[in-house]
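Below is one structure, written out as structure tokens; the observations come after it.
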Amino acid sequence: MGNGESQLSSVPAQKLGWFIQEYLKPYEECQTLIDEMVNTICDVLQEPEQFPLVQGVAIGGSYGRKTVLRGNSDGTLVLFFSDLKQFQDQKRSQRDILDKTGDKLKFCLFTKWLKNNFEIQKSLDGFTIQVFTKNQRISFEVLAAFNALSLNDNPSPWIYRELKRSLDKTNASPGEFAVCFTELQQKFFDNRPGKLKDLILLIKHWHQQCQKKIKDLPSLSPYALELLTVYAWEQGCRKDNFDIAEGVRTVLELIKCQEKLCIYWMVNYNFEDETIRNILLHQLQSARPVILDPVDPTNNVSGDKICWQWLKKEAQTWLTSPNLDNELPAPSWNVLPAPLFTTPGHLLDKFIKEFLQPNKCFLEQIDSAVNIIRTFLKENCFRQSTAKIQIVRGGSTAKGTALKTGSDADLVVFHNSLKSYTSQKNERHKIVKEIHEQLKAFWREKEEELEVSFEPPKWKAPRVLSFSLKSKVLNESVSFDVLPAFNALGQLSSGSTPSPEVYAGLIDLYKSSDLPGGEFSTCFTVLQRNFIRSRPTKLKDLIRLVKHWYKECERKLKPKGSLPPKYALELLTIYAWEQGSGVPDFDTAEGFRTVLELVTQYQQLCIFWKVNYNFEDETVRKFLLSQLQKTRPVILDPAEPTGDVGGGDRWCWHLLAKEAKEWLSSPCFKDGTGNPIPPWKVPTMQTPGSCGARIHPIVNEMFSSRSHRILNNNSKRNF
């Protein structure tokens, strides 16, 4: 293979794609010949007159998953025999029937003119078939199995219950019957993009090079690394076309975190069935690393810890090699080594600190990026005009709820040419266009220092300019949304509330037009920001946790429907805390559970605040009463009353509620001794006569026993 045998660390990052094509992928003509031979073998094995007991053939291993490396590779041929009627039948020796099958197959293949391209060799358990061309050899292990799926494409919960019963009855090892689900393994990989399989080839080749260094090292299943690579791509990218080097760095970083790795899928099984749920919870609480086979929940394919520890050192070596670490920042995908679902309740604070809280350096980087754009807007963008602007920072970094994984910033530009809500609607696209043109010119002047990538607008008359910024002083790219807006609040002094006239004008416009609620929420960015920024640190951490949960749900549910906005979940979290706790130090698991319980009760939710508007002004009062009579859920934006982020039937709350219900069985809601963690007692509905959100709930009615303990620890605090 020539240069293919050289150290991968010597291959430049930008050449990795070329390296895969040049040295790792099988030659096309060889692959075609191998495919033809394998198809012939499968056809022969399914000839009833020759092999009457064979009900079907499944192809597995690297060949079945289409992750074959050039040269020597592996595969499995799984023969479903009619006399294997249940899982435990596989515990009987299949040596005799496989011997006879191998002998007859050898004779049949000789008559098919394949004698120069295959070898059948006896083994302890049966036989292997080697299929080869000049430059490619695949060694297939032939296995006998019970056809667990029969004619079904998808496994039922019943089949996994039977699997567990059979394992217990026969004292078989977990995963021993995974071969019965070979077709599902193939299906799991079938719909993956070609470039992801290229990345898998690269990781497998690297692993082979590592193994050559220490031959006595316990071997790690290539399947485990394939699944790890799929997980990295699913969690961090999901694009058909991506940068191979970014994928490599991500997989290597995950290998470095092997003592935290916990990976599973719910494509063939989930937590709904009690037996399967118990299997999963047991597996997910096992010692790390855990990588569950997506087709068999009893099969942890992670293997021996020793090989992971050694692989960790090799991963660090490649990561820090000059060719892979050739640019700053060296980009990778943001992927956590373990899902939130598996984290016990008493460790949620640690999870937030390790994986969700941005560090000081991250926040300083965001501030630096914001200062670059803020300076551009103030000093460069409008210098050819008489325009006056005021810039307000919004978004999660301004609120204090930013996540570690994702650098973004919102800048609202109050432009003096926008003198009303209507002028904002009609004229803002011109300001967006001007900022776009001026930023492009600014970038051309600073090309050696800055890199700007613009996102295409979502609307014909754009209301926001979205772009990402890279700089020599930034460790990573920062995404920006710049939004022109009418300064509806004027010079609002700190601590004061807007006059009712501000809202009356907005309400009149909303009622006399077909504009959606919240259309002018950018005008009230300061109020939205202050509403959250002033909250206790631990509450903002709970918001981070809920946002992370939402992102996990969004990744899974987005293809099924439009989910409610993240802001709705932020407000729901604040409401849960106000009504159920109200103290700066509280039990995070209790708070998290309360939010999810409220999500499951979305059809009853009616939530509002009286911090910026209330029922005293007649116009506002009538409008609020009409808003509160809308289809549930109703969650009014505390900054402006036309924004109902609950939205009634507008969004697919039912999808989120179903997910929340499944999550209630998570270890997140068990304490250190395994006892269930209760939610706070929180009403789902407020009425105009209720106390609102500024008065803390009555302690005896609203606090759980665990919260009482926390409250006692904070007895010096005045309520």
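For all residues, glycine too, the Cβ spot is worked out from N, Cα and C.
What you see is the original sequence, not a version with the noted changes.
Listed in Swiss-Prot for this protein:
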type    : residues               : note
MUTAGEN : Gly2 to Ala or Asp     : No loss of activity
BINDING : Ser396, Arg544, Lys547 : ATP binding site
MUTAGEN : Asp408 to Ala          : Loss of activity; when associated with A-410
BINDING : Asp408, Asp410, Asp481 : Mg(2+) binding site
MUTAGEN : Asp410 to Ala          : Loss of activity; when associated with A-408
MUTAGEN : Tyr421 to Pro or Ala   : Significant loss of activity
MUTAGEN : Asp481 to Ala          : Loss of activity
MUTAGEN : Lys547 to Ala          : Partial loss of activity
MUTAGEN : Phe669 to Ala          : Loss of activity; when associated with A-668 and A-670
MUTAGEN : Lys670 to Ala          : Loss of activity; when associated with A-668 and A-669
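Here the candidates are the recorded positions Ser396, Asp408, Asp410, Phe669. The one whose C-alpha lies nearest to that of Asp481 (mutagenesis position) is Asp410.
Using a 10 angstroms CA-CA radius around Asp408 (mutagenesis position), the recorded positions that qualify from Ser396, Tyr421, Arg544, Phe669, Lys670 are Ser396. In sequence order, Gly394, Gly395, Ala409, Leu411, Ser466, Ser479, Phe480 are the residues of the same chain, not among Asp408, Asp410, Asp481, whose CB sits within 8 A of the CB centroid for the Mg(2+) site. Close to Asp410 (mutagenesis position) in the fold, though at least 6 residues off in sequence, lie Arg393, Gly394, Gly395, Ala398, Phe480, Asp481, Val482, Leu483, Thr525, each with a CB less than 8 Å from its CB. In space, Phe669 is the closest of the mutagenesis positions Tyr421, Phe669, Lys670 to Arg544 (ATP binding site), judged by Cα positions. Under DSSP, Lys547 (mutagenesis position) is assigned to a helix (H, G or I) in the three-state scheme.
Tyr421 (mutagenesis position) falls within a helical segment according to DSSP.
Tyr421 (mutagenesis position) sits 25 Å from Ser396 (ATP binding site), taking the C-alpha atoms as the reference points.
Summarising the environment of Lys670 (mutagenesis position), the number of other Cβ atoms within 10 Å of its Cβ, over all protein chains shown, is 18. Farthest C-alpha pair in the ATP-binding residues Ser396, Arg544, Lys547: 10 Å apart.
When other Cβ atoms within 10 Å of the Cβ of Phe669 (mutagenesis position) are tallied across all protein chains shown, the result is 22. A distance of 10 Å separates the Cα atom of Ser396 (ATP binding site) from that of Lys547 (mutagenesis position). Sequence-distant contacts (6 or more apart, same chain, Cβ under 8 Å) of Lys547 (mutagenesis position) comprise Ser396, Thr401, Leu403, Lys566, Leu569, Glu570.
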